[in-house]
Amino acid sequence: MFSRKKPEPAKRRQHDLSQFGLTEIPDDFDPSAGYGEDDGGDSDLEAELAAITGGEGAKPKPKPKAKLLPASDLDKMIADSLRDVSDDDDDDNLESDPDLLGELSGIGGLEEAEEEEPVAQPPAASEEPVQTFLPTTTVDTLSIIKQRLEMYKQAEANAKTAGDSGKARRFGRGLKTLKDLHRQAAAGKSINVDDIPPEVSVKPIGGQAPPVPAEESPAPSTPASPPPVPSRAAPDPPTPGTPVEPTTSVAPTSPPNPLVTQMRSRQTDYKAAALQSKRSGDISTALQFLKVVKQFDVVIKMCEDGQEVDLSDMPPPPAEFLEFLKKMQEEAAAEAVAEPTAAPEPTPVAPAPVLAAATNMLEALQQRLEKYQSVEAAAKAENNSGKARRFGRIVKQYEDAIKLYKAGKPVPYDELPVPPGFGPLPTADAAPVAPTPSLPTSPTSPPPTASTSAGGTPSSSSATTPTAPRKAPSPPKPKELTTRTSGNQQKNNIAEQQMKLLLERQKEFKLAAIEAKKAGEIDQAKEYLKIFKGFDSLLNAASSGLPVDLSTLPVPPSQRDNLEASFAIVSAEECDPTDDICEIGVRMEEQLAKQLMMCKNTRDHHKAMGDVAGMNRFENLALTVQKDLDLVRYSKRKNEPLPKFHYEKRSFNIVHCNTDLTDSELEIVVVRGISYNVANPKDVDTYVRVEFPLLNDESFKTKTNVIRDTSSPDYDERFKVDIQRTNRQFQRIFKRHGVKFEIYSRGGFLRSDTLIGTVNVKLQPLETKCEIHDTYDLMDGRKQVGGKLEVKIRVRNPILTKQMEHITEKWLVLDA
């Protein structure tokens, strides 16, 4: 019950030996019996069996006597069997073997299958020897498949025209089968004739029979003329004993083209020469012959399509080809040497089309996108998936750039690759750049000629292959130098003017930085270089169509030097007012000088903060005030009437910042003590202990120096503490805690120090202010003990927000 199941013996699979290329051997095969003796064996055995059993059996039929050969034929066969057959004769016969030639042409002569060496067999002892064929595709099978392909194509077209969808689908399936068989036959594989779809009746669409030439019989039993031999198979015609199936021709057969016949004959010679060279081991020569064979296919197709072909350049026979190729290479080398001295004639190759000049950025991006899209399509047509994916990514980059440009957003132009033959992308101040004409790339190159050498480098002329004559290109018409601009596009719009101004101003700072570096002013050069880099963001915004506030632009270096050197030393006589006009002029000059000083100080403050926009705004304002001040001084010096002026109320938002500190520093300044309440005010020695809370119950502790013999000491000592303004725990310290100051009186000999008072300063104001500066009463617990302590606590910027101050000034402005 629980015993293991006995393993079944492995069954021997019955294989059909015919699929391995062997003849199927029957099960009752007797190797001891002779051929042709099976017919009489059964009757003899039956007669013998009847005699043994006592019955009278029928008399056996007499065996036919074997036909004896004459003695002369027997001697001839023996002599032939003893004769040695040379291998050269077999190789000569194999040069025109259609099977081997088809196989060599099918794989391009580079990856040929392992050849089977023919075995010399003695002639059979019969008058008619049986010819054996290798299981490869013959010329007749390939031609039959091609004829059936034409039949089924025409039949499918007729069925579709007649509206018979059932027939069209049936013919389509047969056409697909024929295409698969044709592909296998071209590769040299074995084709079963029974698998070829049968012939179909092809009739013209109009219902009338096609005209039949007078010399041909209309009977269907008459075999049609054999079709032209394809370039992949051997050109030898089929043997007379091989029957050709009759086909129904759609159109009357046209007489063969003598040019095609001549080229096919020469192509056949080159095929045989390539096969012979390969067998002899000369691979390079075989490759050259195969290249010529492939180039013959191109020219034959051109001739069959009705194009004009010049046979004066057809390669010579294979025996003379190597000398001819060597001569052509020498001529090409001579022409290459003579090329710099003699101006060559223009080649008949049509020049590449010159694209129109791009008038704006969008058009330039579109041109480059179309270029990469064409290269991607060519790569897909060549089945080059790697190249197609690579150029597909570039196409996606350009599509995203065009979307960003249309949306008015900044576009990373420096990340976009430039296709060959195209110049840089146009800018606002540069003229439109047209892509330079480049040589045609490989997808658009003309078909290869037979002048290709063994190494793959083409010769200078196409004298080795018959090619179609090309027409000389017509001279290009002169293009207009001006580019038409659409009506809704303004050439000098605001965005382009801003771009031009920004580029000019950036160039000035670049030159100023170079000059400052040459003069040895490294700090000044660094400052100019920072301003030069700051223009990049403005240029990106302007190129994307965003408006730019030109009032925030930095003043050019030349005007800045004039602004710095605007102050002049005047004498007392020049400042004495002589009358009311001089008095008004002096007041105006003082007011303008005050305004100028305020602008320069605020400019320096914003510069130290790193606020470039604020610095540029006040610098431009200072430049305007400087011009007004110069005009007033000039009028006074020349005794001319003063210019008209008026006062305005101007508001300024000033950002307070302690620029001498960093963001991670807090400065504690113990300034002075005021009137300490002590017993000996003139002899007391005091100092201050400082305690600042830190994280994890730690604290920063320090003390000042001892100031002797005064109750109002000036300490003026500064201490810096490292803080972490982005840490939330540290922010809670500023909200809840404070700095503790303890004022001590120094004790005498063997006496300890005495606490005078304590001051606690809250840090919460530093959340919105950058400085705390005040005097605080000295406390003992909650009781004042008398005296005060002046303390200052500073940070670079407030902890939470920036400290803004709104200032309104009475501003003197000269009328234009």
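Using the three backbone atoms N, Cα and C, a Cβ is placed for every residue, glycine included.
Taking DSSP states H, G and I as helix and E and B as strand, the domain 'C2' (637-776) has 14 helix, 68 strand, 58 coil. Per Swiss-Prot, the feature domain 'C2' maps to 637-776.
For the mutagenesis result R173 to E, the note given in Swiss-Prot is Loss of function, probably due to disruption of electrostatic interaction with shrb; when associated with E-393. Every protein chain considered, the tally of other Cβ atoms within 10 Å of the Cβ of R173 (mutagenesis position) stands at 12. Under the three-state DSSP scheme, R173 (mutagenesis position) falls in the helix class.
Record note (Swiss-Prot) on the mutagenesis of R393 to E: Loss of function, probably due to disruption of electrostatic interaction with shrb; when associated with E-173. Within 10 Å of the C-beta of R393 (mutagenesis position) there are 11 other C-beta atoms, taking all protein chains into account.
The Cβ of P557 (mutagenesis position) lies under 8 Å from the Cβ of E508, F509, A512, Y528, each on the same chain and at least six residues away in sequence. For the mutagenesis of P557 to S, Swiss-Prot gives this note: In lgd24; defective differentiation of sensory organ precursor cells. The structure shown keeps the original residue.
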Cα-to-Cα gap, R393 (mutagenesis position) vs R173 (mutagenesis position), nearest whole Å: 39
DSSP three-state assignment for R393 (mutagenesis position): helix
